[in-house]
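In what follows, a structure is listed as structure tokens, so that the remarks can point back to it.
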Amino acid sequence: MSMVETAPSKIQVRNLNFYYGKFHALKNINLDIAKNQVTAFIGPSGCGKSTLLRTFNKMFELYPEQRAEGEILLDGDNILTNSQDIALLRAKVGMVFQKPTPFPMSIYDNIAFGVRLFEKLSRADMDERVQWALTKAALWNETKDKLHQSGYSLSGGQQQRLCIARGIAIRPEVLLLDEPCSALDPISTGRIEELITELKQDYTVVIVTHNMQQAARCSDHTAFMYLGELIEFSNTDDLFTKPAKKQTEDYITGRYG
């Protein structure tokens, strides 16, 4: 299964192949990412799920030996064409990485930094944007009295929510999360999962996770990948309760991976 017919598509992947040098890492991937829903990518290490995620904002262009072939349509426009404005694409498609990566600056400036690249706001408007982003990331009440302290002064879970706030401050349309909870404790993980569920009201969210329970709790749709291939893509409840492919069933029941 490669299509999920529910909400309108925000991202459409068509015949996508990806290479690290001569290594064929993604093989003829086809799937639709639903707008304003959460889509999870699961599969064993090395299956290609993070590679696929990073094609959505062309992170691979930082590395000359990596290349993508096929189409990735964002609202109908193929982002893989050379005419695509990378800065504009990454404003539309934000990303949060596995380990919290606050900038070496204040909590306030962590949020304002990206906004300043794309918008010229008055101080009052910037203050409002910072509060809005931190509130969306469920971090405002914990930081409102120390906005000028370093982002490094926050706990790991708070730092990850700061990174999410930073990502949404420029008001993207899509938010990519690459194993955002793998370095966090269970309480922080629970807060991030609640946040992911809330964020889909305003954003299309795509998350890579090793944690199948997390995918089941957070996502509307789940893609199972194995050795660079998309094995199954379905509504999350269906994929975990009545998988269509034996490989999927074997993985979610712990028989391999």
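The backbone N, Cα and C atoms fix where each Cβ goes, and this holds for glycine too.
Cβ-based neighbour count (10 Å, all protein chains) for GLY46 (ATP binding site) stands at 13. GLY46 (ATP binding site) carries neither a helix nor a strand DSSP state and counts as coil. Annotated ATP binding site per Swiss-Prot: GLY43, PRO44, SER45, GLY46, CYS47, GLY48, LYS49, SER50, in sequence order.
Here Swiss-Prot flags 11-252 as domain 'ABC transporter', drawing on sequence analysis. When averaged over the domain 'ABC transporter' (11-252), pLDDT in the model lands at 95.
Residues within less than 8 Å, Cβ to Cβ, of GLY48 (mutagenesis position) and separated from it by at least 6 positions along the same chain comprise PHE18, ALA25, LEU26, MET225, LEU227, GLY228, GLU229. Quoted from Swiss-Prot, the note on mutagenesis experiment GLY48 to Ile is: Loss of phosphate transport.
One entry in Swiss-Prot concerns the mutagenesis experiment LYS49 to Gln. Its note says: Loss of phosphate transport. Long-range C-beta contacts of LYS49 (mutagenesis position), restricted to its own chain and to partners at least six residues apart, with a cutoff below 8 Å, comprise PHE41, ILE42, GLY43, VAL208, ALA223, MET225.
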Proximal but sequence-remote residues of the same chain as SER45 (ATP binding site) (Cβ under 8 Å, at least 6 apart): HIS210
Greatest C-beta neighbour count within 10 angstroms, which of the binding-site residues GLY43, PRO44, CYS47, SER50: GLY43
Near-site residues: ATP, ref GLY43, PRO44, SER45, GLY46, CYS47, GLY48, LYS49, SER50, CB cutoff 8 A to centroid: THR51, MET225, TYR226
